[in-house]
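Novice: Swiss-Prot lists Arg70, Lys170, Ser242, Lys243, Phe244, Asp245, Arg269, Leu277, His298, Arg299 with the feature ADP 2 binding site, giving similarity to another entry as the kind of evidence. If you look up Swiss-Prot, you'll see Arg70, Arg152, Lys170, Ser242, Lys243, Phe244, Asp245, Arg269, Leu277, His298, Arg299 marked as ATP 2 binding site, on the strength of similarity to another entry. Summarising the annotation, Swiss-Prot assigns AMP 1 binding site to Met85, Leu86, Thr87, Ile88, Thr89, Asp90, Val130, His151, Arg152. Under mutagenesis, Swiss-Prot gives Asp90 to Ala with this note: Reduced AMP-activation of phosphorylation of PRKAA1 or PRKAA2. Reduced ADP activation of phosphorylation of PRKAA1 or PRKAA2. For the published mutagenesis Asp245 to Ala, Swiss-Prot gives the following note: Reduced AMP-activation of phosphorylation of PRKAA1 or PRKAA2. Reduced ADP activation of phosphorylation of PRKAA1 or PRKAA2. Per Swiss-Prot, the feature domain 'CBS 4' maps to 272-329. Here Swiss-Prot describes Asp317 to Ala as a published mutagenesis experiment; the accompanying note says: Reduced AMP-activation of phosphorylation of PRKAA1 or PRKAA2. Does not affect ADP activation of phosphorylation of PRKAA1 or PRKAA2.
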Amino acid sequence: METVISSDSSPAVENEHPQETPESNNSVYTSFMKSHRCYDLIPTSSKLVVFDTSLQVKKAFFALVTNGVRAAPLWDSKKQSFVGMLTITDFINILHRYYKSALVQIYELEEHKIETWREVYLQDSFKPLVCISPNASLFDAVSSLIRNKIHRLPVIDPESGNTLYILTHKRILKFLKLFITEFPKPEFMSKSLEELQIGTYANIAMVRTTTPVYVALGIFVQHRVSALPVVDEKGRVVDIYSKFDVINLAAEKTYNNLDVSVTKALQHRSHYFEGVLKCYLHETLETIINRLVEAEVHRLVVVDENDVVKGIVSLSDILQALVLTGGEKKP
């Protein structure tokens, strides 16, 4: 079941930003987010893939690959409502839970329906779908993404019950960047990562070039991270293995052999891979944001002058600093 959603017209974006004094510049992005609705961010036409929970898991993951999307809302025909999201994280959890060896077919992936997987995986921990109204502010959207530790937030029309769009950190930051030059620049934009202490610098989850994919999947599950820097024997970053790379196992139908190294698994994208996107502690927040938006990536690896991994800065970290804490270290 696939749906293509088109809105009638391009949303009008307000140009009237509140007048800010130099002392209050640190809250300009917060004010911007509070004065714009989720609807303002929805494009004129966008494709949305929706899965019925009675669909086989395997077919659903192949459909994600075919449509070039990372997640899809789940529709329960019995309840006549959206009940959750199917994401690459589900694919990782299924592979990690049921993989035995390259010689044994993963029955659960081949035969389970989405609803069966959800019953097994969620058991008694069923949570209502986290979603947002198109009339809610972007500030509320950012708050919900960060508070619930999710990467995708469906925008659902409360009247029709239809899913209109899926908000992500990436799309929100890109929208903010379109108007960023219209604001007085907050003081914190010129400060360094080290000064602002934005990002994660302790217990960074990493893998070696020789780490088997199955072990990497276990790290994703245990640490709940979206990417793993791949390092050499000296701790220098040479690649990055992200959750998105895992879906390629479905694309190439190679998910029955998870004993191969992450380096081998990443060869599929070697012809267009431009290298790991990095940053340094002395670089300013403004520089970091520009790099993230221009490269359209979800995180940067913080390194020292020898390319040794020091931390990770994610879009979630950036939005939290810009919108929720006004450049201050997160509470």
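Please read every residue number as a count from 1 along the shown chain.
Glycine is no exception: its Cβ is also placed from the backbone N, Cα and C atoms.
What you see is the original sequence, not a version with the noted changes.
Set these features in their place in the structure for me.
Specialist: Counting every protein chain shown, the Cβ of Lys170 (ATP 2 binding site) has 16 other Cβ atoms within 10 Å.
Long-range C-beta contacts of Leu277 (ATP 2 binding site), restricted to its own chain and to partners at least six residues apart, with a cutoff below 8 Å, comprise Arg291, Ala295, Val297, Leu300, Val301. Following the DSSP three-state reduction, the secondary structure of Leu277 (ATP 2 binding site) is coil.
Long-range C-beta contacts of Val130 (AMP 1 binding site), restricted to its own chain and to partners at least six residues apart, with a cutoff below 8 Å, comprise Ser144, Asn148, Ile150, Leu153.
Its own atom aside, the Cβ of Asp90 (mutagenesis position) has 21 Cβ atoms within 10 angstroms in the protein chains shown. In this structure, Asp90 (mutagenesis position) is part of a helix by DSSP.
The DSSP secondary structure for Asp245 (mutagenesis position) is helix.
Secondary structure from DSSP puts Asp317 (mutagenesis position) in a helix.
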Novice: Could you give the Cα-Cα distance between Arg299 (ATP 2 binding site) and Asp317 (mutagenesis position), in whole Å?
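Specialist: Between the Cα atoms of Arg299 (ATP 2 binding site) and Asp317 (mutagenesis position), the distance comes to 9 Å.
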Novice: State the count of C-beta atoms found within 10 angstroms of the C-beta of His298 (ADP 2 binding site), not counting that atom itself.
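Specialist: For His298 (ADP 2 binding site), the 10 Å Cβ neighbour count is 19.
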Novice: Relative to the Cα of Lys170 (ATP 2 binding site), which of the recorded positions Arg70, Met85, Thr89, Ser242, Asp245, Arg269 have a Cα no more than 10 Å away?
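Specialist: Candidates kept after distance check: none.
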Novice: With the ATP 2 site defined by the record as Arg70, Arg152, Lys170, Ser242, Lys243, Phe244, Asp245, Arg269, Leu277, His298, Arg299, how many Å span the farthest pair of C-alpha atoms?
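Specialist: Farthest-apart Cα atoms in Arg70, Arg152, Lys170, Ser242, Lys243, Phe244, Asp245, Arg269, Leu277, His298, Arg299 are separated by 25 Å.
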Novice: DSSP-wise, what's the residue breakdown of the domain 'CBS 4' (272-329) into helix, strand and coil?
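Specialist: Helix, strand, coil within the domain 'CBS 4' (272-329): 21 helix, 15 strand, 22 coil.
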Novice: Give me the CA-CA distance between Asp317 (mutagenesis position) and Arg70 (ADP 2 binding site), in Å, as a whole number.
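Specialist: That comes out at 21 Å between the alpha carbons.
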